[in-house]
Amino acid sequence: MSPRPEDDDLVIEPADDEGLHYGNASMEGTSTGQRPYIRLTSQLRNATKSSGDEVRFKCEALGTPPLKFIWLKNNGPVEKTKRVKIRDKENSSRLVITQLDVLDSGYYQCIVSNPAASVNTTSVLRVNNVPDAVKLSQKKGSHHSTKHIAFDEYEDYEMMDRGRLPDEEDADLYRVPDSAAGSNYAPVAVSERWLDGIKYRVGDCVQYRGEACRQYLSNKFVMMTNESREEMYDIDRNLRAAMLFINGAPTISQKCRQLSQAVACHHMYKVCESDSNNQIVSICKHDCDVIQNDECPSELALAAQHELVGDTPKALFPLCSRLSSTSNCIPVMSTALQSSPVAEVNRGHLTHWCYVNSGTQYEGTVAQTSSGKQCAPWIDSTSRDFNVHRFPELMNSKNYCRNPGGKKSRPWCYSKPMGQEEYCDVPQCPSDMYPHLNDKKVEGSTKGGVSESVTALWDSLDPTMQVALVGGGVFFSLLLLLLFCCACCCRAKKKSQKTRHQNAHCSSAPSVINSAANSAYYRKLNGTSTPIMGRVPPHVEMTSLLPSAQHLGPPPYPMDQHLQQARRFPSQEPIDDNSYKVFEITPSQLSVREKIGEGQFGVVHSGIYTSGLFAPEPMAVAVKKCRHDATNAERAQLEQEIRAVATFDHPNVIKLIGVCYMDNSLLAVFEYMVHGDLHELLKVRVPPADHDMGGITEANAEFLYIATQIALGMEYLASMSFVHRDLATRNCLVGDTRTIKIADFGLMRTSYGSDYYKMLHRSWMPVRWMSKEAIEQGRFSEASDVWSFGVTLWEIWSFGRQPYEGASNQQVIELVANRHLLECPHNCPTNIYSLMVECWHENIERRPTFSEIRSRLQSWSLASPAHSILQQHNNRAGSHSGSSGAGRPPTHQRGYPSQKLHRRVEGASPLMKRHDANYAYSEDGDSD
C-alpha cells in the first residue's frame, strides 16, 4: 500500500505515479513550492439495502495542497439532515445515511479536488421496500441484541476495506490519464503513450517508441532521466513543437533543418549503449563544431539568443565545448544526412499539433472532441451549412477536426452517435508562432483592409477613450430603442382607435352582415388561409365573437354564428397573422373514412388527404370535427384548439396540416401515424418468460430512444406554454423508424375507456396518470405533465401494463393521496426508475423540468444500453420499490375488484391548454 500522510506536518509524496494527477508547481495555493498532485486511493462500492437500514460510504484520496470533498446524489449536492451525515477529514470523507427510504436510491458520487486536478468515484445505491410485517418482526428479534450506533462511533471504519475490487487493483497499474499533466498541457494521443505499460524507474534504459524522434532513435534505448512518464512525454511534446517551428521558418535552410532535428533528438534524449548498459553516448564533438562553425552558424547563434543551447531542460542543442572527444560517440552529421529530408511546410496550411487564430487552416489528425467522443466523418454530414458540397476541402478530411469557413472559434466536428456540434481537444499555438499562417481575408476584397485599419485604430486609442466610446455607443443605442418603442406605441394606439370606429360602422349594416355571399367573397379575397385564424387579433378570445341574442336571426346553416361573424369583418389594416395562419384544404382533397373515436367535444375520423403541399402522394390523416348536435360553445372550443396547435412545429408533436369546410362544418386535419399508438406497440413487444439478457439490453436501448423523443416533444410544448394534461403511451403515435409523435386522441378512443374516470363535478380524467395536486385541486402545469411522464416511463418499461392495475379508480385516488408509488418494473434500469421517482416528487418544485429530463436521457443514451441494468433475482411479490409507506396492493389480487368499464360520451374537454398560469377548475366544476 502506498504511504499516506499522517496527522503531523510531514507530507509524504508517493514514490510512484500510479493513478496520479500532477499539476504545476506554480499553481495557486501551492505556497510550499512542492509540485501539487492528487490520487484517489479507494473506489465506492455499489450497495443494495432494505428500507429502514443504514448505509456508509467512505471516499479516500491523497494529495497536496489540502483536498476538498463534495458528495453528489444524481448530480445534485447531498443535503445534510438528521438522517444524512457527512464528516470530512484530511484525506477522507464519510457519508452515512440512516433510516433508508426507497427515495434514497440513486447514484452517489464523491468528488475530490485540489489545485492539481479533480477525481471522482461513483456508487449505485438501491433501497428495496420491506413490508411493515417484516420490519416489525425484524425489530422484535433484534431489540435485545443490537443498539443504535452513533455517528461518532464509526472510527473503526478507518480500517475497513477501501472498496477496491481485486481486478481494479491489478488493471492498468501504469496507465496515466490524459489530464494528468494539468490543464495547461496538450494531451498526448493514446498511440503516442509509448511508456504506458512499462514499469517506470529513473535511470533505466528503455527502447524508444515515441513519435518526435522516430526517424533517428528508432530501435535505440534512451535513459529515463525525469521523475515521471509525463515529464518524458514533455520531451517529445517540446521537440515536436520546436521542430515544427524550425521547419516552418523560411530563413532556415533545408540542410540545417535536418541537422538541427538530429542534434536535438540526441541531446534531449540521453541515448544508452544498450538496455543492459546504462552508459550514455553523447554527440561527437567534431560534428558539433562543424555544425556550429561551418554548416549552421547563424541558426545556432539565433538559438543561443533564445536560451536553446546548453544543458537546461529546454535546451535543444548542446554546448560543443562541454562534449568529450571520445571515439565512442554519435556521428549526427552522417545520421542526419542519410535520413530522408524534412518536407517543406505548405505555407497555406497549419501543422498538426496546434491551430492558429480560429483554426481555419488547421489540417491535423485529431478526431476526438473535448468531452472524449469520437468524431463522425464529414462525408456523412447532412447539415445544410457544413457539408462536402459546400466545403470541398472536407472531402479528404475523413473525421478529423476542422473549422470550415471559420464559422466557429476553433476546430470542431460532429460527435458520434448523436451528431452534435462539439469543439475538439486541439491546443492553440502560441501567439508569436507561425505569423504567416494568421487568418487573412479573401484576396481582392477591400473589406479586410478596412476592418484591419479599424482594429489598428481602436488598439491605438487610450483605454479611457475606449471606455468613453463604448459608453456613448450604448447610450445612443438605448436612446434609439426608446424612440422606436414610443413610435410603435403611438401607432398601435391610433390603429386600435381606427379599428373600433370601423367596427362600430360595420355593425350598423345588417344587410352586409347577414349576406352569405359577402362572407364567401371576403374569404376568396383574403386567400386560402382560414379567416378564423388570420382575421381575428391574437389577444381576442373566440367566445367574445359570439353575436348578441337580439341580432341573431334564423341561421342559414347549422354551423355556429360567431364563426360566420368572424368572417364578415375583414380588417382594413394589415394584421400580422403569421402565427395563426392555417392552410385551407378543399373538400375535393379530403376523403373522410371510418370513425376512430368520439368524445364530448368532438369526433375523430380517419381520412386520406391528396394533392397537398405536404405530400405529393395520398397520406393518412386524422380528421377532428364537432358532433352534429354541438353547441356554439363546443364549436368555439374546437376553434380554440385549432388556435392552440396551429403554431406547433416539432418532429415529435402531431402537426396540424390544415382545416377544411365540408358540409357546413369545420374540420381540423392532423397527420396520423398508420402504425398506431405506442401502447399497442408495447403490448405486441411483451417478451416471453424465457427471454435472454441480450433481448433485455436491446429493449432498454429502444425504450430509451422512445423516451427521449417523448421528452423532446414535451419540452417543446412546455416552451410554448402549453400543458398536455393527458400524457400517456396511448397518446403517443408511432411512425416509421420508431418516430414518436405526441397527440391527444386517446380520450376519444373507446378501447381506452378503463383509463378514464368520471370525477364528481368534472370531466372524464386519467387519474392513474395524474399527480396529487391535479386530482385534488384541479391544478395542471408543467409539473403535473412531468408526473404523467414518469407514469409513461413506467408504462414503457412494463410493456404497456396499466398503472395500479387491479385497483379501482377510487382506490387509485386514495393510493396517490397516500404517496403509494408504482413499483419498479422488472429489468428496469436503476437510473430510469430513479428518474420516475423524481417525477413523482410530492413537492412540485423538486420535480425536474422537461429540459432537464431530455438532457439526462440524451446523456444516458450515449452510454452503454446495459450500463445501468441491475438484475432483480429477489422475490418481488409483496414488495414495492417506489413507495414511501406501506406497499401498494399487489397486482391481480382478488381483494381488489377490477373497475367497471364505462363508455364515455360526455364530460371531456380539449386536453392541451395554454399555460399562462397554473390551470385550476372552477367551483362549479366547469373545466374552463
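Glycine residues also receive a Cβ, built from the backbone N, Cα and C atoms like all the rest.
Annotation source Swiss-Prot lists active site, proton acceptor at ASP726, citing sequence analysis. ASP726 (active site, proton acceptor) carries neither a helix nor a strand DSSP state and counts as coil.
Summarising the environment of GLU598 (ATP binding site), the number of other Cβ atoms within 10 Å of its Cβ, over all protein chains shown, is 19. Residues or ranges marked as ATP binding site by Swiss-Prot: ILE596, GLY597, GLU598, GLY599, GLN600, PHE601, GLY602, VAL603, VAL604, LYS624.
Summarised by DSSP class, the composition of the domain 'Ig-like C2-type' (36-126) is 3 helix, 54 strand, 34 coil. Feature annotation from Swiss-Prot assigns domain 'Ig-like C2-type' to 36-126; the stated evidence is sequence analysis.
Look at Swiss-Prot and you will find 200-332 tagged as domain 'FZ', backed by sequence analysis.
Here Swiss-Prot notes a mutagenesis experiment, CYS265 to Tyr, with the remark: In sa692; constitutive dauer formation at high temperature and impaired migration of ALM, BDU, CAN and HSN neurons, and QR neuroblast descendants during development. Moderate defect in ALM polarity. DSSP assigns CYS265 (mutagenesis position) to a helix in the three-state reduction.
In Swiss-Prot, a published mutagenesis experiment is listed as GLY599 to Cys or Asp, annotated Moderate loss of kinase activity.
Mutagenesis annotation in Swiss-Prot: LYS624 to Arg, described as No effect on kinase activity; the structure shown retains the original residue. DSSP assigns LYS624 (mutagenesis position) to a strand in the three-state reduction.
In the three-state DSSP classification, GLY713 (mutagenesis position) falls within a helix. If you draw a 10 Å sphere around the CB of GLY713 (mutagenesis position), it holds 25 other CB atoms from the protein chains shown. Record note (Swiss-Prot), mutagenesis GLY713 to Arg: In cw82; mild defect in ALM polarity. The unchanged residue is displayed.
Reduced to three states, the DSSP call for ASP744 (mutagenesis position) is coil. Around the Cβ of ASP744 (mutagenesis position), the number of neighbouring Cβ atoms within 10 Å comes to 22. Quoted from Swiss-Prot for the published mutagenesis ASP744 to Asn: Severe loss of kinase activity.
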Go through CYS265, ILE596, VAL604, our recorded positions, and report the one whose Cβ sees the most other Cβ atoms within 10 Å.
CYS265
Tell me the coarse DSSP state (helix, strand, coil) of GLU598 (ATP binding site).
strand
Could you tell me the C-alpha distance between GLY602 (ATP binding site) and GLY713 (mutagenesis position) in angstrom, no decimals?
24
Rank the recorded positions GLY602, LYS624, ASP726 by how many other Cβ atoms lie within 10 Å of each Cβ and give me the one with the fewest.
GLY602
If you average pLDDT over the domain 'FZ' (200-332), what do you get?
82
Using only C-alpha positions, which one of CYS265, ILE596, ASP726 is spatially nearest ASP744 (mutagenesis position)? These are the recorded positions in the record.
ASP726
DSSP on VAL604 (ATP binding site), three-state: which is it?
strand
May I ask which of the recorded positions ILE596, GLU598, VAL604, ASP726 is closest to CYS265 (mutagenesis position) if we compare their C-alpha atoms?
ASP726
Roughly how many Å separate the Cα of ASP726 (active site, proton acceptor) from that of GLY713 (mutagenesis position), to the nearest whole number?
14
